[in-house]
Amino acid sequence: MGRKSSKAKEKKQKRLEERAAMDAVCAKVDAANRLGDPLEAFPVFKKYDRNGLNVSIECKRVSGLEPATVDWAFDLTKTNMQTMYEQSEWGWKDREKREEMTDDRAWYLIAWENSSVPVAFSHFRFDVECGDEVLYCYEVQLESKVRRKGLGKFLIQILQLMANSTQMKKVMLTVFKHNHGAYQFFREALQFEIDDSSPSMSGCCGEDCSYEILSRRTKFGDSHHSHAGGHCGGCCH
């Protein structure tokens, strides 16, 4: 009986430790989501005036955006990405994409030209993935006239800064394999790695999947196993 009791205590202790670790993860995500403006700590990154561009950048929850700005972001995403989606197993569905982009957890970086014309944006969230606190980048979309001028890279650098300042472990994103320009951009220019949770790494569908999950660790990230033992998903909402 003594041996069984000892094993039971060890299991209970392990469960308590795992729960405490997950509570700590969720506390960091909740703290990040309570911020008024995650970009406030980096005023120098509120402007981008290189390569012929002069734009201002703001960070807001989706609830703080004007409906016209949300409509612009959706329309730009559809223009840039609908064909890519239709070439994947996901397909393109207006309603599902709009619901994703207007979810209460959505944050936005918006780049404005002349303080009035939106020209680029990133939709991101502070969330939990596979037991880790992460900043997940859902979209980075640019109008054609501002591409290839460093603005997209600048927006991703802002995400990395905010992920570090909020103690997230990594920045994550999903990219289609057939979107060769974006894949090369993230892997080579921004040094993102294929995440352990990506289908090609996890053994789930692998070559049959049209996408990869990429990530780049922050100074708070490490190579240890996640708290969730491989289960992917959010917990803080």
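Each Cβ is built from the backbone N, Cα and C atoms, and glycine gets one as well.
This is the original sequence, none of the listed changes applied.
Note that the coordinates shown come from a computational prediction; the quantities given were computed from them, not determined experimentally.
Taken from Swiss-Prot, the feature domain 'N-acetyltransferase' applies to 63-216, supported by sequence analysis.
Over all protein chains present, the Cβ of Tyr85 (mutagenesis position) has 18 other Cβ atoms lying within 10 Å. Here Swiss-Prot describes Tyr85 to Ala as a published mutagenesis experiment; the accompanying note says: Strongly reduced N-alpha-acetyltransferase activity.
If you look up Swiss-Prot, you'll see Tyr85, Asp127, Val128, Glu129, Tyr138, Thr174, Ser197, Tyr211 marked as substrate binding site, on the strength of experimental evidence. In the three-state DSSP reading, Tyr138 (substrate binding site) counts as strand.
According to Swiss-Prot, the experimentally introduced change Glu100 to Ala is described as follows: 5 times reduced N-alpha-acetyltransferase activity. Non-local contacts of Glu100 (mutagenesis position) by the CB criterion (under 8 A, 6+ apart in sequence, same chain) comprise Ala106, Tyr138.
Shown in sequence order, Phe124, Arg125, Phe126, Asp127, Glu129, Val171, Met172, Leu173 are the residues of the chain, 6+ apart in sequence, with a C-beta less than 8 angstroms from the C-beta of Tyr136 (mutagenesis position). Annotation of the published mutagenesis Tyr136 to Ala in Swiss-Prot: Strongly reduced N-alpha-acetyltransferase activity; the original residue is retained in the structure shown.
Note on Cys137 (mutagenesis position): other Cβ atoms within 10 Å of its Cβ, all shown chains, come to 25. For the mutagenesis experiment Cys137 to Ala, the note given by Swiss-Prot reads: Reduced N-alpha-acetyltransferase activity.
Annotated acetyl-CoA binding site per Swiss-Prot: Val140, Gln141, Leu142, Arg148, Lys149, Gly150, Leu151, Gly152, Lys153, Asn179, in sequence order, evidence recorded as experimental evidence. Of all Cβ atoms in the shown protein chains, 17 besides its own fall within 10 Å of the Cβ of Lys149 (acetyl-CoA binding site). Under the DSSP three-state reduction, Lys149 (acetyl-CoA binding site) is assigned to coil, being neither helix nor strand.
Quoting Swiss-Prot on the mutagenesis of Tyr211 to Ala: Does not affect N-alpha-acetyltransferase activity. Secondary structure from DSSP puts Tyr211 (mutagenesis position) in a beta strand. Sequence-distant contacts of Tyr211 (mutagenesis position), defined as residues of its own chain at least six apart whose C-beta falls under 8 angstroms from its C-beta, comprise Ser88, Thr174, Val175, Phe176, Lys177, Pro199.
Nearest in space to Leu142 (acetyl-CoA binding site), taking C-alpha to C-alpha distance over the recorded positions Tyr85, Val128, Ser197, is Tyr85. The average pLDDT the prediction assigns to the domain 'N-acetyltransferase' (63-216) is 96. Counting only same-chain residues at least 6 apart in sequence, those with a Cβ under 8 Å from the Cβ of Leu151 (acetyl-CoA binding site) are Tyr48, Leu53, Val55, Ala111, Val119, Ala120, Leu142. Of the residues the record lists as binding substrate, namely Tyr85, Asp127, Val128, Glu129, Tyr138, Thr174, Ser197, Tyr211, the two whose Cα atoms sit farthest apart are 25 Å from each other.
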